[in-house]
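Student: Dumping the structure here so I can ask a few things about it.
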Amino acid sequence: MESGTEEYELNGDLRPGSPGSPDALPPRWGLRNRPINVNHYANKKSAAESMLDIALLMANASQLKAVVEQGNDFAFFVPLVVLISISLVLQIGVGVLLIFLVKYDLNNPAKHAKLDFLNNLATGLVFIIVVVNIFITAFGVQKPVMDVAPRQ
């Protein structure tokens, strides 16, 4: 076995700059040398927002069902039905708005003002939805507890 100027390790050659050597550059995920596609990023962002919107829509539908099951005897029946209905309508509106945002080309400078307005509108509506849902939670939506033990 010859011992030259090369450095050998159990797993092979560790020349400077070779993969695995201490001075090698860390591997990059994907191709970061190309410019970011703004449309692709916006579409992913809108898809994620839409999924969260659907989850909240399902939660509000479940809350509405629980309130209706409690009936008119519940102290906060009317306010909760109104707040949940407002939240549901706003969520559907934001969902439609997100669909329109995905359809527009972000690389077209002529549409930037309109897209900026629609994006700000969606953000404002999401803020209102959050505030409405805070009030829904504050009024408390829970199913009535049935007494298991007989009363005497």
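Just so it is clear, glycine is given a Cβ too, placed from its N, Cα and C backbone atoms.
Feature list, courtesy of Swiss-Prot:
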{"type": "MUTAGEN", "residues": "SER46 to Ala", "note": "Disrupts the face-to-face homodimer, leading to increased ability to mediate plasma membrane rupture (cytolysis)"}
{"type": "MUTAGEN", "residues": "ALA48 to Ser", "note": "Disrupts the face-to-face Decreased ability to mediate plasma membrane rupture (cytolysis)"}
{"type": "MUTAGEN", "residues": "ALA59 to Cys", "note": "Disrupts the face-to-face Slightly decreased ability to mediate plasma membrane rupture (cytolysis)"}
{"type": "MUTAGEN", "residues": "ASN60 to Ala or Gln", "note": "Impaired N-glycosylation and reduced homooligomerization"}
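Give me the local environment of each listed feature.
Tutor: Cβ neighbour count for SER46 (mutagenesis position): 20 (other Cβ atoms within 10 Å of its Cβ, all protein chains included).
A simple way to gauge crowding: the CB of ALA48 (mutagenesis position) has 11 other CB atoms within 10 angstroms, across all the protein chains here.
Close to ALA59 (mutagenesis position) in the fold, though at least 6 residues off in sequence, lies no residue with a CB less than 8 Å from its CB.
The number of other CB atoms found within 10 A of the CB of ASN60 (mutagenesis position), across every protein chain shown, is 23.
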Student: Cα distance, ASN60 (mutagenesis position) to SER46 (mutagenesis position), nearest Å?
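Tutor: The separation of the Cα atoms works out to 21 Å.
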